[in-house]
Amino acid sequence: MGDNGDNKELKQKLNFSYSEEEQEDEGQKEAQESKKVQYHTPERCGHQDSEAKFTPPRTPLNHVCELSTPQVKDRASPDQGLRTPVSRPHTRPETPAPPDKSKPPPHCESPFTPRGHSSQSVISTGKLPSRGSKHLRLTPGPLTDEMTSLALVNINPFTPESYRRQFLKSNGKRKTRRDLEEAGPEEGKVEKGLPAKRCVLRETNMACRYEKEFLEVEKIGVGEFGTVYKCIKRLDGCVYAIKRSTKPVSGLSDENLAMHEVYAHSVLGHHPHVVRYYSSWAEDDHMMIQNEYCNGGSLQAAISENAKSGNHFQEPKLKDILLQISLGLKYIHNYGMVHMDIKPSNIFICHKIPSDSPVVPEEAENEADWFLSANVTYKIGDLGHVTSISEPQVEEGDSRFLAKEILQENYQHLPKADIFALGLTIAVAAGAEALPTNGTSWHHIREGQLPNIPQDLSKEFYNLLKDMIDPDPVARPSAAALTRSRVLCPSLGRTEELQQQLNLEKFKTATLERELKEVQRAQSSKEGQSSPGVTGTHTGSRSTRRLVGGKSAKSSSFTWGQSSP
């Protein structure tokens, strides 16, 4: 009986679904054995103490979510799955240590069957449900915790106010930080308890995400505000461009400057002529931005290569660049923003990679998807100087491409400053000499005179470039007007002509259909005015023709010459 009891006890201990509820009568014995295990495994205890010591501070909400969803935590730290068994302390399987009630149960250290896992979750969370992560996110908590959480949420300045009020109020169940800040006097208690705006980047700092998720290939660019690296994401195997800010984020002012580009990217979304944004995070007090990788480099690099060989972009290519960037600017301006730093180094080139699958001829159905057939795509990048048109906070870009009215702090026509910079960018791509940063030559260009271009351009195209740098911003064409320019789209006139002809033919067809319906209506009215007797006779003759007429002729052809029975 003693051996059978020991075997039964051993099986129960080896069964990982064995919970505390099933061993209440042996609690004292298990407590003694747990002390022995702790003495035999000092490294494990030291390791847990060190983890508890260096664990970053967490809000109670996040702490409870981690206890209720340990599997999510395991996925977020892939290094735990890569540890070798040597690094783990050796413990006897016959003496599993029960969880310490003074500390959260270590879910990630021992496997559990669903039964044991659920029982441990219920014990660890107390009155909270086992699936508390979703429950806690959707259920409003105490007002103080809610305000603390809202203090760690940025407000995107480029989000339209109507959109923000419509979608961020959560049907009145949960208020945003701005709603709490704009509360009336009757809610004075809420205003007094509102925490100060905190540095979200520093509070949400992520350690070693760059090294864990990406493989750095090479450095592809260095700018005033950051360094760009070509990286491969370990999970999906795709290539991305990761931008790391040069200066660390040390306060709210630095955070706002670092977040400016992220705000603009997140609101703009995806457009074929704007460098695509994927993700951003703070790491070691530096801003990290994950963007689309453009395999053709920058337009400035291409211009430098052409200058070495004595070549320049020819007029057809210049028109293509101008048209594509105009489409990107039109998209940005329609969102109520301006770039404010258009120049060759902020325009990037993407070469279409040929597919291994058989090529299927495709026809662009509208103006929006014509770029799918283009072998080279030009995109606008580096949105660090983007500002709002309605509430401008202008930070001057490169003085070589800066419009004069911006220096005079005239912000009434901000989109036209992008047009001015784009005109000079095309002139540089055409082979113009290096632009001045100040002096007489600088003012000469601001008077509407293009720099010397070492190639002959068509009169229409040259005049278009001059219009783009007109001293009067009102006289400059808009980005939308450039996309409809006959100079950039010669086929646009033919398309409009064909469209007019098509509309004319549609009108003629509609007129004929209307006349036909009137004739049919008149004919049906005449038939309705006939007498009932005539109508009955006509109907009878019609039914006779239907039953005998046509079909009898066909049957007679088959029975011709045969005698009837």
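Residue numbers in this text run from 1 along the chain shown.
In case you wondered, yes, glycine gets a Cβ from its N, Cα and C as well.
Here the original residues are kept at every noted site.
For the mutagenesis experiment SER77 to Ala, the note given by Swiss-Prot reads: Abolishes phosphorylation and ability to maintain meiotic arrest in oocytes during the germinal vesicle (GV) stage.
What Swiss-Prot notes for the published mutagenesis of SER118 to Ala is this: Does not affect phosphorylation.
Per Swiss-Prot, mutagenesis SER133 to Ala is noted as: Does not affect phosphorylation.
Here Swiss-Prot notes a mutagenesis experiment, SER149 to Ala, with the remark: Does not affect phosphorylation.
Residues or ranges marked as domain 'Protein kinase' in Swiss-Prot (evidence: sequence analysis): 214-492.
If you draw a 10 Å sphere around the CB of VAL228 (ATP binding site), it holds 19 other CB atoms from the protein chains shown. In the three-state DSSP reading, VAL228 (ATP binding site) counts as strand. Swiss-Prot lists ILE220, GLY221, VAL222, GLY223, GLU224, PHE225, GLY226, THR227, VAL228, LYS243 with the feature ATP binding site, giving sequence analysis as the kind of evidence.
In the three-state DSSP classification, ASP341 (active site, proton acceptor) falls within coil. Marked as active site, proton acceptor by Swiss-Prot: ASP341.
ASN346 (Mg(2+) binding site) falls within a helix when secondary structure is assigned with DSSP. Among the features that Swiss-Prot reports, Mg(2+) binding site is placed at ASN346, ASP382, with the record citing similarity to another entry.
All chains included, 22 other C-beta atoms sit within 10 angstroms of the C-beta of GLY226 (ATP binding site).
Sorted by the number of other CB atoms within 10 A, the binding-site residues ILE220, VAL222 start with VAL222, the lowest. Listed in sequence order, SER298, HIS339, ILE380, GLY381, ASP382 are the same-chain residues at least 6 apart in sequence whose CB falls under 8 Å from the CB of ASN346 (Mg(2+) binding site).
Among the listed recorded positions, namely GLU224, ASP341, the Cβ with the most fellow Cβ atoms inside 10 Å is that of ASP341. Across the structure, ASP341 (active site, proton acceptor) and GLU224 (ATP binding site) are spaced 13 Å apart at their Cα atoms.
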